[in-house]
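Report on the following structure.
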Amino acid sequence: MSLNIFWFLPTHGDGKYLGTSDGARAVDHGYLQQIAQAADRLGFGGVLIPTGRSCEDSWLVAASLIPVTERLKFLVALRPGIISPTVAARQAATLDRLSNGRALFNLVTGGDPDELAGDGLHLNHQERYEASVEFTRIWRKVLEGENVDYDGKHIQVKGAKLLYPPVQQPRPPLYFGGSSEAAQDLAAEQVELYLTWGEPPAAVAEKIAQVREKAAAQGREVRFGIRLHVIVRETNEEAWAAADRLISHLDDDTIARAQASLARFDSVGQQRMAALHGGNRDNLEVSPNLWAGVGLVRGGAGTALVGDGPTVAARVKEYADLGIDTFIFSGYPHLEESYRVAELLFLHIDVQRPEQPKTGGYVSPFGEMVANDILPKSVSQS
């Protein structure tokens, strides 16, 4: 099975180490453009752009990078309760049209009550999912060209419609991640691809089975994806050393403050991430080659696959065998790690690459000329 491999735009900061400004770099437009263009050239199918008050706005970032990329798709956030579903549908169609069909959408209900209150959303966990279901029903129908009247508990629209259709028909695909039962119910009814954070394979298999069963009960099929960091090197020893370096500047106080902040979240997925390490930097390998060190101070995706290319590829295959066809990867720093993943991992997995433009001569990668007149060949050919 060919796998869709996405990269990540770190609009909330980037650097060589977690939890410190040492080794950090400015995430300005020029740097984001570097990462996006690298992902585009290396064969990643798309990039996830995060959302929230700690991030730059995902829609504006995507719009700014469309003109400087060729094939890369942009997975941007839909925020139910913060914007009207009809307005969001118009924005989605516009982004899809401006990008000539390179827009993808990620439904984000939110998990931080403090941040949501600051954005004017004062709904509890269950109410947010109720509102998200209503939002998505309207958004989908409007994008598909219907005139929509909807009288819901949280959202009411009358005569909602779209004049300029999206390029992708009947509409761009919708992605969504959530671990609660309410989230799984929403995924089963509304989305094309259900995302999970990188839990051990057995836990991921259980979630996939639950969503698949719920979708089948509604006569639907859902695809599956996973969000993971990757630390891949020439050898396993080098990869684990890189993992240790990534958290080498973290002290216990920083970890404790981060975990206290994340504890206020009502996100079930965030709670499951925190349970993998318990705020303790000992025994962070929670499953073979699955390392929970990132989650000591980072909200959201908190695990990384660690190893050499063949080892990480074997773990990717384990998840793929569960039914996952889309992998959203990242690594610190994101520019350099995009190259490492492409060069050390892509060799060992079946990557569904975007169509490449035709090139002539030696524009395709061939290495440096040997002794001025000898074309280098692959080690596998010798």
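A Cβ is built for glycine as well, from the same backbone N, Cα and C atoms used for every other residue.
Don't look for the substitutions in this one, it keeps the originals.
Tyr31 to His appears in Swiss-Prot as a natural variant; the accompanying note says: In strain: PSBZ. In Swiss-Prot, the entry for natural variant Val167 to Ile states: In strain: Blue1. The structure shown retains the original residue. Here Swiss-Prot notes a natural variant, Asp253 to Glu, with the remark: In strain: Blue1. Among the natural variants in Swiss-Prot is Leu347 to Pro, noted as: In strain: PSBZ and Blue1.
All features noted in Swiss-Prot, drawn onto the structure.
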residue : record           : DSSP (3 states)
Tyr31   : variant position : helix
Val167  : variant position : coil
Asp253  : variant position : helix
Leu347  : variant position : helix
Where the distance is taken from Cα to Cα, which of the variant positions Tyr31, Asp253, Leu347 turns out closest to Val167 (variant position)? Tyr31
Fewest C-beta neighbours within 10 angstroms among the variant positions Val167, Leu347 belongs to Leu347
Cβ packing number for Asp253 (variant position), 10 Å threshold: 8
As a whole number of Å, the Cα atom of Tyr31 (variant position) is distant from the Cα atom of Leu347 (variant position) by 27
Asp253 (variant position) sits from Leu347 (variant position) (Cα to Cα, rounded, in Å) at a distance of 41
